[in-house]
Structure formats: structure tokens, C-alpha cells
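As recorded in Swiss-Prot:
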VARIANT   S71 to R  In strain: 1420#1, JP-169, JP-186, JP-190, KO123, KN-3, KN-9, KN-10, TN22 and TN256
BINDING   N116, R165, D174, H208  Ca(2+) binding site
VARIANT   D121 to E  In strain: JP-55
VARIANT   S138 to T  In strain: JP-75, KN-17, KN-21, KN-22 and L16
VARIANT   S156 to R  In strain: 1420#1, JP-169, JP-186, JP-190, KO123, KN-3, KN-9, KN-10, TN22 and TN256
BINDING   R202, N304, R343  chloride binding site
ACT_SITE  D204  active site, nucleophile
ACT_SITE  E241  active site, proton donor
VARIANT   D278 to N  In strain: 1420#1, AO168, J87, JP-60, JP-169, JP-186, JP-190, KO123, KN-3, KN-9, KN-10, TN22 and TN256
VARIANT   E403 to A  In strain: 1420#1, AO168, J87, JP-60, JP-169, JP-186, JP-190, KO123, KN-3, KN-9, KN-10, TN22 and TN256
Amino acid sequence: MFLAKSIVCLALLAVANAQFDTNYASGRSGMVHLFEWKWDDIAAECENFLGPNGYAGVQVSPVNENAVKDSRPWWERYQPISYKLETRSGNEEQFASMVKRCNAVGVRTYVDVVFNHMAADGGTYGTGGSTASPSSKSYPGVPYSSLDFNPTCAISNYNDANEVRNCELVGLRDLNQGNSYVQDKVVEFLDHLIDLGVAGFRVDAAKHMWPADLAVIYGRLKNLNTDHGFASGSKAYIVQEVIDMGGEAISKSEYTGLGAITEFRHSDSIGKVFRGKDQLQYLTNWGTAWGFAASDRSLVFVDNHDNQRGHGAGGADVLTYKVPKQYKMASAFMLAHPFGTPRVMSSFSFTDTDQGPPTTDGHNIASPIFNSDNSCSGGWVCEHRWRQIYNMVAFRNTVGSDEIQNWWDNGSNQISFSRGSRGFVAFNNDNYDLNSSLQTGLPAGTYCDVISGSKSGSSCTGKTVTVGSDGRASIYIGSSEDDGVLAIHVNAKL
């Protein structure tokens with residue numbers, strides 16, 4: 001059976017190739033994961049912040065009905081009851097309005113979709129009013145019956161690919177994606193989201209599904225909806241959650257022919273570097289030399305909703321909002337470097353790793369509160385609103401596809417490079433000051449450092465950098481400064 005599935009996978013490869021295109025609007029790059037936000041709040045954020053600040057896309061939490069769990073943990077969203085679009089984030093009408101409003105301001109929507117499994121035992125009723133009996137594998141809201149699932153068995157050996165793909169992940173009832181009826185229901189669900197104007201999908205737990213089955217599902221999806229500004233013939237961008245740190249039976253290379261993958265090695269490696277376990281000088285060959293998938297197959301991130309809580313991969317090396325200086329440096333590097341498709345995390349604060357989003361009453365999600373400096377309160381972290389991050393999204397948009405040039409390092413933890421002649425960044429992760437004359441590659445003039453401040457008319461709210469006629473500038477980053485990074489670009493010239 002595995003050989004037959006492999007043949008099907010290869011046959012559909014040409015169809016899948018269209019799924020590497022992010023479908024971003026021209027001149028934009030980078031997406032943000034607004035984790036557990038409500039649809040109405042995301043729509044407003046697209047219009048008021050994401051669009052004006054150059055973000056290209058927003059990843060949203062699962063949109064379909066999920067099991068209601070005691071204490072309302074975040075992970076209940078990953079326990080489907082049906083494919084009805086009804087969650088704590090809102091209903092179908094609100095979701096459709098959000099997608100339309102975001103598309104109108106150039107921000108594409110990417111849905112976190114869960115179809116590896118259905119809810120585990122205890123998930124008997126859902127956010128949309130549906131009921132289920134997970135113990136008997138009955139989910140009338142779809143409907144699914146026991147005929148649509150793999151036999152009950154637990155995953156205990158990640159060196160056994162059959163077990164990983166055919167058994168149950170932490171008790172979640174494992175759907176059989178090789179079943180034609182299951183394929184029909186999944187395609188129907190995804191096509192409905194495409195009709196509503198989404199640009200792509202993050203496929204949860206892709207590692208736990210056979211690549212050949214995924215190839216069939218992806219190959220059957222309709223083209224994107226041209227009513228939402230997509231080019232005729234466009235296909236949904238597919239990014240698959242495949243945790244591959246090496247040493248297991250399943251490899252990300254089995255999935256990169258079908259779509260992009262979540263490159264967890266990027267998160268692990270960038271955390272080690274900016275935590276000081278590896279030196280910044282070694283970043284000179286950042287990319288596939290570090291064991292990453294190809295650039296157009298890699299969705300890259302500093303942290304995600306799983307590994308910031310110690311789940312997934314990376315462990316204690318993962319950087320989160322709780323170590324803000326290093327987190328901002330790592331995020332700035334990710335956005336300054338051309339490798340991969342970057343995704344910015346936008347979190348809610350937590351002390352308990354099961355803790356759900358802020359609520360008004362223990363159940364209904366609370367809206368973020370916005371402060372005058374663009375930051376959030378009310379339990380929301382909103383890293384995407386940190387100046388050091390959103391200004392680097394603008395940096396990335398400004399430099400476009402220009403190559404890395406003028407690399408410099410001090411043989412330790414101070415580095416700098418330009419992106420052609422359009423942007424320049426410098427980093428200091430040493431315990432002493434960076435104070436050097438460096439080649440920026442930029443035209444002569446005075447520039448606003450978009451890390452310490454922002455350009456405002458003809459002035460700068462932060463540090464300024466003067467570039468000489470030879471392209472060189474005196475760069476200073478004190479080891480005790482709040483930010484260990486400096487960035488200038490041609491659109492920040494004063």
C-alpha cells in the first residue's frame with residue numbers, strides 16, 4: 001500500500017507545485033499568527049495596523065467547531081467536533097466578513113486546519129451546539145462514524161512511521177485520510193474556506209498523515225476565489241506542520257514536494273544563537289547549510305504557539321516574549337534575512353501552559369486593549385505591534401529580493417550585513433559594545449534607525465546613522481542598550 005501511495009504522490013506533484021506561492025499582495029511579505037483572536041478583532045487589526053504596516057498575511061486559529069473543555073484551554077481548538085464555522089472566535093458570517101475586510105487592505109488569510117483527527121474522549125459537545133461520542137467515534141455534525149477512522153492504538157514509537165500515521169496522537173481519534181468519504185468531507189471543508197476568500201492553510205499534524213493521502217486532498221482543491229483579488233488559476237498556499245529535528249522515521253523531505261513545511265529547526269537554531277549558545281558569526285551561511293528545507297519550502301519563525309509552551313520541538317532554547325531583548329534581536333534577524341517565509345508570533349501572556357486566551361467571563365474571548373504606543377494590554381502580548389518587529393516587516397518589504405552583501409563579523413557575536421543597497425542591519429550579542437566603522441552599502445545620507453525609533457516626517461524618534469559617500473558609517477550598539485540591533489533602509493532616509 002505504501003508503494004501505491006508513493007506513486008499517487010508523485011503523479012500529483014505537478015499539481016502541488018502551485019501550492020508554494022504565498023499569494024501575497026505585491027510589495028508585502030511576512031505573516032503574523034494572531035493566536036486565539038476573534039474574527040471581528042482580526043478584521044479591525046487588518047484595517048488599522050497590519051495593512052498600514054506592510055504585513056502580508058494573518059494566520060488564524062482553527063475556524064471549525066471544537067470540543068468545549070473544562071477551564072477552556074487553548075488546545076480545545078485542536079479537537080474538532082464538526083466542520084461548522086462556529087468557535088469562540090466567531091461564527092461563519094463574522095469569519096467571512098473578516099476575510100473580505102483583510103483582503104481589501106492587502107492582508108491574506110491563512111487558516112490553521114485540523115483534519116488529522118477528531119476530538120478525544122470527553123469532547124462530547126461543541127462550540128456550535130453539535131454533540132459527539134468520541135468513545136464510539138461518532139461525530140454526527142460532519143457526520144463521521146467508526147468506519148472513517150483508523151483502528152484505536154496509541155503512538156509510542158516515533159521510529160515507526162506506520163504507528164505515527166495510523167495511530168492516535170494523545171488520544172485524538174485518528175481519521176483515515178485514505179478513505180474516499182473522509183477525503184470528500186475534508187475537501188468540502190477546505191473548498192468552503194477557499195470560497196470565502198482565504199489564501200492558504202496551515203495543515204496541523206501533517207506528519208501524522210500519509211503524504212500520498214495529502215497529495216490527493218491538495219490536488220482536489222479548487223482554485224482561489226478571484227472575487228477576492230487572486231489571479232486566475234491561483235492555488236492555496238499549503239504549509240504543513242512537520243516537526244523534523246532528525247533521528248525519526250518520518251522526514252520533512254517526504255512533504256516538501258507537496259507544499260511548504262513549518263521549519264522547526266529554524267526556531268531551535270535561532271534560539272540557540274541569540275541565547276548565546278552559538279556565535280552570531282556562524283550565521284554567515286544561514287539557510288539550508290543549517291539543515292533547513294529549501295527557502296521556498298520553509299515557513300520560518302522564532303517561536304510558535306506550541307513550542308513557546310514547551311510543546312513540539314526546541315525545548316528551553318526557544319525564544320519567547322518572556323526574554324524580550326533576545327526575542328526582538330532574533331525576530332529582526334529573521335525579517336532582515338532573505339531565507340524562508342517568515343511568520344511573526346502574536347501571543348497572549350500565560351503562566352500555565354494549558355491556559356486559554358483572556359476572557360470576559362471565563363468563556364468568551366476578550367478583545368485586546370491597545371495603548372498609545374501601539375502595544376497591547378488586557379492579557380495580550382501583541383509582539384507584532386512591537387516597534388522592533390513591525391518596523392522590520394517594513395524593512396523586509398523595502399529590500400525586496402536584494403541579496404546579502406557586505407557581511408562583517410568580529411569573529412564572535414557582532415555582525416552586520418546589507419541587503420544590496422537598500423537596507424543594512426547590525427547586531428551585538430557580546431557583553432561589550434559594538435563601535436566600528438562598517439560598510440552599509442547604502443547611498444550617502446542620514447538615516448533613522450528603525451529599531452530604536454521610527455521616521456516621522458523629516459525627523460527620527462530614535463537614533464540616527466550618517467552614511468558617508470563611501471557607504472561607510474560609524475555604528476554603535478552598546479551592550480547594555482535595550483536593543484541589541486540597529487537597522488536602516490532607504491525608506492528611512494531623512
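A Cβ is built for glycine as well, from the same backbone N, Cα and C atoms used for every other residue.
Here the original residues are kept at every noted site.
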Compare the Cα of S138 (variant position) against each of the recorded positions S71, R165, D174, E241 and report the nearest.
-> D174
CA pair R343 (chloride binding site) / R165 (Ca(2+) binding site), Å rounded to integer, equals 27
Indicate whether R165 (Ca(2+) binding site) is helix, strand or coil by DSSP.
-> helix
Set of same-chain residues at least 6 away whose C-beta sits under 8 angstroms from D174 (Ca(2+) binding site) = N116, H117, F149, N150, N166, C167, E168, H208
Could you say which of the recorded positions D121, E241, E403 has its Cβ with the most other Cβ atoms inside 10 Å?
-> E241
Tell me which residues of the chain lie with their Cβ under 8 angstroms from that of R202 (chloride binding site), as long as they are six or more apart in sequence?
-> Q59, Y110, V111, D112, V113, V239, Q240, E241, T262, L299
Additional residues around chloride, ordered along the sequence, whose Cβ is within 8 Å of the centroid of R202, N304, R343 | M31, H33, Q59, D112, V239, T262, L299, F301, H305, M345
Could you say which of the recorded positions S71, S156, N304 has its Cβ with the most other Cβ atoms inside 10 Å?
-> N304
Around the recorded Ca(2+) site (N116, R165, D174, H208), other residues with Cβ within 8 Å of the Cβ centre, ordered by sequence, are H117, N150, V164, N166, C167, E168, L169, L175, Q177, A205, K207, M209
Which listed residue (N116, S138) has most other Cβ within 10 Å, given these are recorded positions | N116
